[in-house]
Amino acid sequence: MKTITTARLPWAAQSFALGICLIALLGCNHAANKSSASRADVKPVTVKLVDSQATMETRSLFAFMQEQRRHSIMFGHQHETTQGLTITRTDGTQSDTFNAVGDFAAVYGWDTLSIVAPKAEGDIVAQVKKAYARGGIITVSSHFDNPKTDTQKGVWPVGTSWDQTPAVVDSLPGGAYNPVLNGYLDQVAEWANNLKDEQGRLIPVIFRLYHENTGSWFWWGDKQSTPEQYKQLFRYSVEYLRDVKGVRNFLYAYSPNNFWDVTEANYLERYPGDEWVDVLGFDTYGPVADNADWFRNVVANAALVARMAEARGKIPVISEIGIRAPDIEAGLYDNQWYRKLISGLKADPDAREIAFLLVWRNAPQGVPGPNGTQVPHYWVPANRPENINNGTLEDFQAFYADEFTAFNRDIEQVYQRPTLIVK
């Protein structure tokens, strides 16, 4: 049974939380053992990974998610403990999620912007270790700078990952900018190979390379590269990290945009291949107004990746999801959004088997808006008057209380499952 820790919530939020608790006491059958990995009779699980030499903990993470997804959908949040609207420290001990519901996200998202120099989003090693110590799952996306223009930075987005100058071909072996890409990968590998817990064991990471490649806003997008060129970039990067740099604690994720024509053929057009991918995902953002069609599309895409993952021995996820940024930044909201999302997913026999969904960050000062203003940029409703009064905090708390969502305390034995690996 999952309850909201009301001691940390203001009076209005406590009222809703107490209502949720009362419902639970009167018979809400929340799964007390949603993490089946905590059962005492667990037998070794056979896994086949991109890296046949992956660490025991990395293999266990994969096996855990394969089983966990049959029982619940884990909640993830980018910059869970390093950015927020209600936190006073960014040392990995506080989060907006925790302040809203009394628990951390199960999946903690970060990015190479905290790994590759100049670490624009701040170093995260200590925070990752804290998340891992409490049994959380770590995922890292890759906003690599444009290798072709990274020395020309000045006016945004020149030189960043959002610089749409085509650079895929020039970043591959034989290309003029391959050494630049290798430099990024070298820093990722050094970070991964030194990311260890207190016992000196490597901490597993779901590494999400070159996401949203079916759009055209990154230098690796569909207008910047052919499907074959993109596949070569993805494969090269995995091979370099795994075989050249000896990274043994990565699961590799592939995450295009959602498709409106939801077919396996469309998903596979730029897919690097089963040999190179452990996790199948997709990224999707939708409107506040008239969003019924978008929610149906989310379910359709989730069902597709779940079926494909089942057939291919992979893990299906929604790697990014949320209200589109322009609506958030305009101050628009949907105080049923989280409930619509979980209701739609769990009602579909395939979509309900995604392992996790992840929403984007809660920028503490927002982002630059028109005429020198700062506008909102957050995806987890915070425990503050604005979100209490507009009903979005209540919506998120209802999502938390749903029997089919899993947060940090709901998952156990993530890294202790016995496994046998297929080579």
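Positions of Cβ are set from backbone N, Cα and C atoms, glycine also.
This is the original sequence, none of the listed changes applied.
Annotated active site, proton donor per Swiss-Prot: Glu212, in sequence order. Counting only residues at least six positions away in the same chain, the Cβ atoms of Phe218, Gly221, Ser255, Pro256, Asn257, Asp283 sit under 8 Å from the Cβ of Glu212 (active site, proton donor).
Glu320 (mutagenesis position) has a Cβ environment of 25 other Cβ atoms inside 10 Å. Per Swiss-Prot, the feature active site, nucleophile maps to Glu320; the stated evidence is a curator's inference.
What Swiss-Prot lists as substrate binding site is Glu121, His143, Trp162, Trp217, Tyr285, Trp360, Arg361, His377. Close to Trp217 (mutagenesis position) in the fold, though at least 6 residues off in sequence, lie Trp162, Gln164, each with a CB less than 8 Å from its CB. In three-state terms derived from DSSP, Trp217 (mutagenesis position) belongs to neither a helical nor a strand segment and is classed as coil.
Taken from Swiss-Prot, the feature domain 'GH26' applies to 56-409.
Cβ neighbour count for Glu121 (mutagenesis position): 17 (other Cβ atoms within 10 Å of its Cβ, all protein chains included). What Swiss-Prot says about the mutagenesis result for Glu121 to Ala is this: Strong decrease of mannanase activity against both oligosaccharides and polysaccharides.
Among the mutagenesis entries in Swiss-Prot is Trp156 to Ala, noted as: Similar to the wild-type. When secondary structure is read from DSSP and collapsed to three states, Trp156 (mutagenesis position) falls in the coil class. Over all protein chains present, the Cβ of Trp156 (mutagenesis position) has 10 other Cβ atoms lying within 10 Å.
Annotation of the published mutagenesis His211 to Ala in Swiss-Prot: Causes a 100- and 700-fold decrease in mannanase activity against carob galactomannans and mannotetraose, respectively, but only a 6-fold reduction in mannanase activity against 2,4-DNPM; the original residue is retained in the structure shown. Counting Cβ atoms from all protein chains shown, His211 (mutagenesis position) has 24 others lying within 10 Å of its own Cβ.
According to Swiss-Prot, the experimentally introduced change Trp217 to Ala is described as follows: Lack of mannanase activity against both mannotriose and mannotetraose.
Quoted from Swiss-Prot, the note attached to the mutagenesis of Glu320 to Gly states: Lack of activity against all substrates.
With a 10 A radius on its CB, Trp360 (mutagenesis position) counts 21 other CB atoms from all the protein chains. DSSP classifies Trp360 (mutagenesis position) as coil under the three-state reduction. Mutagenesis annotation in Swiss-Prot: Trp360 to Ala, described as Lack of activity against all substrates; the structure shown retains the original residue.
Using His211 (mutagenesis position) as the reference Cα, a 10 A cut-off selects His143 from the recorded positions Glu121, His143, Trp360, His377. Trp162 (substrate binding site) counts 14 other C-beta atoms within 10 Å of its own C-beta, drawing on all protein chains shown. The subset of recorded positions (Glu121, His143, Trp156, Glu320, His377) lying with their Cα within 10 Å of the Cα of Trp360 (mutagenesis position) consists of Glu320, His377, given in sequence order. According to DSSP, Glu320 (mutagenesis position) sits within a strand segment. Using a 10 Å Cβ-Cβ cutoff, His377 (substrate binding site) registers 19 neighbours.
On the 0 to 100 pLDDT scale, the domain 'GH26' (56-409) averages 99 in the predicted structure. In this structure the C-alpha atoms belonging to Glu121 (mutagenesis position) and Arg361 (substrate binding site) are separated by 11 Å.
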